Amino acid sequence: MTNIRKTHPLAKIINNSFIDLPAPSNISAWWNFGSLLGICLILQILTGLFLAMHYTSDTATAFSSVTHICRDVNYGWIIRYMHANGASMFFICLFLHVGRGLYYGSYMYPETWNIGIILLFAVMATAFMGYVLPWGQMSFWGATVITNLLSAIPYIGTSLVEWIWGGFSVDKATLTRFFAFHFILPFIVSALAAVHLLFLHETGSNNPSGIPSDSDKIPFHPYYTIKDILGALFLILVLMMLVLFSPDLLGDPDNYIPANPLSTPPHIKPEWYFLFAYAILRSIPNKLGGVLALVFSILVLAIIPLLHTSKQRGMMFRPLSQCLFWLLVADLLTLTWIGGQPVEHPFITIGQLASILYFAILLILMPTISIIENNLLKW
């Protein structure tokens, strides 16, 4: 009798994706982040669902409903902080996952890569709207500043912003619709993640050496299931350390002040995972230019496959490209730091230089260095 997992229509899909899937024998821990992102997404949906049971999306009661969750709901505090810090873990895994893709040339699977970029935008949109929901000072002013950026769009800008707001300022209508979108988007993200996997399994996984691994495959289970479980345990350990020891480490204290349209906080800044993009936005004096740079800072990933000039897929055997890659990482850390600083000298100049360097590395230096490396191979 044939095994039911290989014949049953539903079990067959799971079997071909997670059990009998032929995987390269040499993929490293950098390939763990896909499964970790899946775990993060499930965790966020579950904690979010329980938070939504107690949250009210009304300007008069939103802040106090979050307080009520933390004070009065059984284990409400841990659910709330797991959700808030779970978002941070989600983005850490996302950045490492994208970084892995850049380093090892995983962008050479264009469908998987492009769905990944759409996923990144969707998760960023979800996180932004989630940050508005507690209706603290940073929630309100963050929503005001970021939605206001759309007014830079010529001709339709102002009408578009008022349409998104549902009025002439960020108010009750804005909060209600943001809650609705924040609730539905993670399910759209789940569907996109399934498509992401579908395209990945069409080609099979990349591996650190960057050469085809068809001649040397091993079954996903038990080898990579156990490896993923180890990664998951480490993820949960770090998350729970954050939640139980310093839950507000990555948050902004201003968000414990209820939203007040009449009082602007001294420094309006988004959550840490948006700071690099925020720094790029601020480093351009022109409003429309800043918005375009902000969008392009993520969208630039879409043209990376077109700029691949190297004869090798990954950077494993390309020391010059490796140096450039780690310079890019340092540059992104610099941008993240600048995004959290006030707009004054010397931070403005550092931000502008870091922004120029970011685009220069991705668009000019990487392809150029790859050509130089190709020529070095001939020596």
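Even glycines carry a Cβ here, placed using N, Cα and C.
The heme b b562 binding site annotation in Swiss-Prot covers His83, His182. Around the Cβ of His182 (heme b b562 binding site), a 10 Å sphere holds 21 further Cβ atoms from the protein chains shown.
Taking a C-beta cut-off of under 8 angstroms and a sequence separation of 6 or more, His196 (heme b b566 binding site) has the following same-chain neighbours: Thr112, Ile115, Gly116, Leu119. Residues or ranges marked as heme b b566 binding site in Swiss-Prot (evidence: similarity to another entry): His97, His196.
Neighbour density for His201 (ubiquinone binding site): within 10 A of its CB lie 14 other CB atoms from the protein chains shown. When secondary structure is read from DSSP and collapsed to three states, His201 (ubiquinone binding site) falls in the helix class. Annotated ubiquinone binding site per Swiss-Prot: His201, in sequence order.
In this view, Ala125 (variant position) is surrounded by 15 other Cβ atoms within 10 Å of its Cβ, with every protein chain counted. Annotation of the natural variant Ala125 to Thr in Swiss-Prot: In strain: Isolate MME-K2.
Counting every protein chain shown, 15 other Cβ atoms lie within 10 Å of the Cβ of Ile257 (variant position). The annotation that Swiss-Prot gives for the naturally occurring variant Ile257 to Phe reads: In strain: Isolate MME-TKY3.
Within the same chain, residues at least 6 positions away in sequence whose Cβ sits under 8 Å from that of Ser263 (variant position) are Gln137. Under the heading of natural variants, Swiss-Prot lists Ser263 to Asn and annotates it as follows: In strain: Isolate MME-1, Isolate MME-G1, Isolate MME-G5, Isolate MME-TSU1 and Isolate TH017.
Counting only residues at least six positions away in the same chain, the Cβ atoms of Ser297, Leu332, Leu335, Thr336, Gly339 sit under 8 Å from the Cβ of Phe276 (variant position). Among the natural variants in Swiss-Prot, Phe276 to Leu has the note: In strain: Isolate MME-K2. The residue drawn here is the original one.
Looking at Swiss-Prot, the entry for natural variant Ile304 to Val says: In strain: Isolate MME-G1, Isolate MME-G5 and Isolate MME-TSU1. In the three-state DSSP reading, Ile304 (variant position) counts as coil.
Quoted from Swiss-Prot, the note attached to the natural variant Glu344 to Gly states: In strain: Isolate MME-TKY3. For Glu344 (variant position), no same-chain residue 6+ apart in sequence has a C-beta under 8 angstroms from its C-beta.
Each residue contributes its Cα atom, and for His182 (heme b b562 binding site) and Ile257 (variant position) these two points are 22 Å apart. You'll find the Cα of His201 (ubiquinone binding site) roughly 27 Å from the Cα of Ala125 (variant position). The number of other CB atoms found within 10 A of the CB of His83 (heme b b562 binding site), across every protein chain shown, is 21. Taking all protein chains in view, 19 other C-beta atoms sit within 10 angstroms of the C-beta of Ile304 (variant position).
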